[in-house]
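**Q** Below are the features listed in Swiss-Prot for this protein:
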MUTAGEN   ASP140 to Ala  Loss of activity
MUTAGEN   ILE162 to Ala  Greatly reduced activity
MUTAGEN   LEU166 to Ala  Greatly reduced activity
MUTAGEN   ILE170 to Ala  Slightly reduced activity
MUTAGEN   VAL175 to Ala  No activity for acetyl-CoA. Activity for palmitoyl-CoA decreased
DOMAIN    379-414  domain 'EF-hand 1'
BINDING   ASP392, SER394, GLU398, GLU403  Ca(2+) binding site
DOMAIN    451-486  domain 'EF-hand 2'
Amino acid sequence: MRLRGRGPRAAPSSSSGAGDARRLAPPGRNPFVHELRLSALQKAQVAFMTLTLFPIRLLFAAFMMLLAWPFALLASLGPPDKEPEQPLALWRKVVDFLLKAIMRTMWFAGGFHRVAVKGRQALPTEAAILTLAPHSSYFDAIPVTMTMSSIVMKAESRDIPIWGTLIRYIRPVFVSRSDQDSRRKTVEEIKRRAQSNGKWPQIMIFPEGTCTNRTCLITFKPGAFIPGVPVQPVVLRYPNKLDTITWTWQGPGALKILWLTLCQFQNQVEIEFLPVYCPSEEEKRNPALYASNVRRVMAKALGVSVTDYTFEDCQLALAEGQLRLPADTCLLEFARLVRGLGLKPENLEKDLDKYSESARMKRGEKIRLPEFAAYLEVPVSDALEDMFSLFDESGGGEIDLREYVVALSVVCRPSQTLATIQLAFKMYGSPEDGSIDEANLSCILKTALGVSELTVTDLFQAIDQEDKGRITFDDFCGFAEMYPDYAEDYLYPDQTHFDSCAQTPPAPTPNGFCIDFSPENSDFGRKNSCKKAD
């Protein structure tokens, strides 16, 4: 598979929003991966700080949290859904000031000596919702503690000792994963607060729904834009020489990020409040368009590209299995294009056998774009051409359908490595015994990993113990059971990043204040018909 599609393509945009903006090409880096490499001098600094300033900073931060707890407890007494009193009582203003001061002192002790603020924060009557991006770390809580704005959080967070009390003080909107109707209720609550004419605190929302490495802005969830009220975009920057801030699904874990950040002499953060964005009537009717146009405004301010990757792509990148996707995989782009054609991977999985049989019958015969469109039963479109180009490695205008089915199998069931390999053996295997040669194995694994270059000679020879020049699925399966780390040992023996980028997250969501609350049955996405091949 090719690592890039055909490049930038014009995308229509509402005249009321971003104007003649263009959808940029997929980013060169996987937005869900962060690789942190320290020089010898930086390692020496971390070692020195670990023995000196780090424990002091950590203990002081914990002390400040404990100091803030009684004030937050006092101010959070009473029913959480009761409208705040207007104007605020003097004692509440004092508590609010004290909590902001305590939190700012905590961040200062952690090395955030100066927080640069650009622009003006809008009044609640001007913009009830603040949309923050890019979301890259739990340190993004800094603007929350500086403004004491409400946020959207998972309901489990309120039961955490001390932290839960501090959370309740800012009157967040809670989302319960156990309540199937919770997302709809959350959107309704946000809408109610947003239309209260400033009676409620502003709500800060991270519309990306997950953490990225700040190289681009991924798709914004429409939840923050469904109320159809003006929003104020807020962009975050961390202009540090060494990026110890970024906390993505693949990369350093939460504790390591905390340790390395507190071991820096100084950490920088910039918060820029952009002008309030007032939606047009068209955007009020179409929250997805509203979200897209706000994203373009924020991307322009940041100087980064936009991409249609989503939280689901993040899950694909981190799926467990013997073949973990490398950082330069193009399967994320493939998954985006699948959705762009209106094909939902969760609905396609049951038809994979039918797809593979259709591809097997062609015996490797190449097809052109019109035939590919007929195979998928979709019209020829820009998205289809981009997908076609991913498999047209030679640029000759022809592709092998078997590669498409292998890639689709990975996207539909990313954790089931052997199921994908077995499906591939059925398509590539000889009619006599289902065996494949080294060239077939190379094609299968390159497609399954979404890379254009891969050497499989060592792996093939290790499996082919009898030196027959061909292997069966049983041979492969037996070898995989004996050597479950065969990918690292035989495919990437010299690439240390393959291990370091493959960390499994502890929970389905990256943190408590960045969850997706958009209704699952939302009609605000693409409405292409979902057709399947026979």
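Glycine residues also receive a Cβ, built from the backbone N, Cα and C atoms like all the rest.
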**Q** Sort GLU403 (Ca(2+) binding site) into helix, strand or coil using the DSSP assignment.
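**A** In three-state terms, GLU403 (Ca(2+) binding site) counts as helix.
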**Q** Sort the residues of the domain 'EF-hand 2' (451-486) into helix, strand and coil with DSSP and give the three counts.
**A** 18 helix, 1 strand, 17 coil
**Q** Applying the rule Cβ within 8 Å of the centroid of the Cβ atoms of ASP392, SER394, GLU398, GLU403, what extra residues of the same chain belong around the Ca(2+) site?
**A** LYS366, PHE391, GLU393, GLY395, GLY396, GLY397, ILE399, ASP400
**Q** Based on Cα distances to GLU398 (Ca(2+) binding site), point out the closest of the mutagenesis positions ASP140, LEU166, ILE170.
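**A** Out of the listed candidates, the nearest Cα belongs to ASP140.
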**Q** Quick one: of the recorded positions ILE162, LEU166, VAL175, ASP392, GLU403, which has its CA closest to the CA of ASP140 (mutagenesis position)?
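**A** Closest by Cα: LEU166.
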**Q** Hey, how far is GLU403 (Ca(2+) binding site) from VAL175 (mutagenesis position), Cα to Cα, in Å?
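**A** Pair distance, Cα basis, whole Å: 40 Å.
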**Q** Of the recorded positions listed here (ILE162, ASP392, SER394), which is spatially closest to ILE170 (mutagenesis position) when Cα positions are compared?
**A** ILE162
**Q** Sequence gap of 6 or more, Cβ distance under 8 Å: name the residues on the same chain that satisfy this around ILE162 (mutagenesis position), in order along the sequence.
**A** MET65, LEU66, TRP69
**Q** How does the domain 'EF-hand 1' (379-414) divide up by DSSP, counting helix, then strand, then coil residues?
**A** 22 helix, 1 strand, 13 coil
**Q** What does the structure give for the C-alpha distance between VAL175 (mutagenesis position) and LEU166 (mutagenesis position)? Integer Å is fine.
**A** 17
**Q** Given a 10 Å Cβ-Cβ cut-off, pick out the one of the binding-site residues GLU398, GLU403 that has the most other Cβ atoms nearby.
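**A** Compared across GLU398, GLU403, the most Cβ atoms within 10 Å surround GLU403.
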**Q** Taking the Cβ of VAL175 (mutagenesis position) as centre, how many other Cβ atoms lie within 10 Å?
**A** 24
